[in-house]
Amino acid sequence: MKEIVEQNIFNEDLSQLLYSFIDSKETFSFAESTILHYVVFGGENLDVATRLGAGIEILILSSDIMDDLEDEDNHHALWMKINRSESLNAALSLYTVGLTSIYSLNNNPLIFKYVLKYVNEAMQGQHDDITNKSKTEDESLEVIRLKCGSLIALANVAGVLLATGEYNETVERYSYYKGIIAQISGDYYVLLSGNRSDIEKNKHTLIYLYLKRLFNDASEDLLYLISHKDLYYKSLLDKEKFQEKLIKAGVTQYISVLLEIYKQKCISAIEQLNLDKEKKELIKECLLSYTKGDTRCKT
């Protein structure tokens with residue numbers, strides 16, 4: 001990733017800032033998923049696949065930075081500790097560098113076409129998330145599909161395109177499912193951690209929209225808590241009791257059922273791939289071994 005920045009950014013101060021952002025990354029799961037899909041679909045040039053993965057990781061990093069700036073959270077991140085205008089400019093620089101790197105591979109014009117498609121979808125999903133467009137759970141799931149699923153589809157479909165030269169709709173489909181799995185799992189654990197951005201901005205998360213249906217007294221009480229910030233933060237001091245409230249309101253069961261539904265959708269789609277059983281199992285292991293507590297869209 002640093003090599004790509006070095007090749008495209010001549011401003012030394014900006015380069016050093018971008019290097020520090022890259023160094024702060026703890027995982028490179030999108031690049032890993034790109035390379036995995038490239039290999040299982042028959043690709044053999046790992047050098048090219050690695051360069052594609054690095055370009056995609058740069059795009060994801062730019063997306064993470066812009067997401068944090070827009071949501072005004074993740075305050076421990078380096079880009080949230082400096083002037084916001086400087087961070088925004090750095091994010092746009094990374095975005096441009098990432099696209100330039102992918103375009104320069106010049107292997108298949110379809111790769112760049114689909115990268116732009118998924119980036120465009122993710123931005124529109126992010127817009128709907130910021131503006132609280134979702135009024136129903138189905139609308140929220142569609143926003144999640146666009147905002148999160150599109151980025152995972154970007155990594156996986158690009159890897160397949162590099163290997164085969166052809167777009168694979170099945171890969172796109174299960175990538176969207178994976179995005180939904182990652183986000184709804186993250187939303188649940190963020191609720192337990194007291195993410196101030198979601199609460200302060202009264203975000204129309206899937207859980208919030210579920211609670212608004214007021215299935216029982218417990219869901220009404222929980223919605224009241226979330227709508228009154230001081231009471232919500234105070235209730236989080238006793239995590240065990242708060243978790244009991246989530247169970248009584250049906251939130252825990254609701255999220256568990258949704259996770260299982262989309263997990264099975266993901267598995268079913270993977271089984272439709274024209275690949276050996278061992279390769280299908282490898283994809284399942286990669287996609288479905290997400291970590292509890294993940295709050296971002298991860299592969």
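Using the three backbone atoms N, Cα and C, a Cβ is placed for every residue, glycine included.
As written in Swiss-Prot, here are the features:
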BINDING   Asp67, Asp71  Mg(2+) 1 binding site
BINDING   Asp67, Asp71  Mg(2+) 2 binding site
MUTAGEN   Ser63 to Phe  Reduces the farnesylation activity using FPP as the prenyl donor, but geranylation activity using GPP is comparable to that of the wild-type enzyme
MUTAGEN   Asp67 to Glu  Loss of activity. Cannot complement the null mutant
MUTAGEN   Asp71 to Glu  Loss of activity. Cannot complement the null mutant
Subject >> mutagenesis positions compared (Ser63, Asp67, Asp71) - highest count of Cβ atoms within 10 Å >> reply: Ser63
Original post:
Rounded to the nearest angstrom, how far is the Cα of Asp71 (mutagenesis position) from the Cα of Ser63 (mutagenesis position)?
Top reply: 12
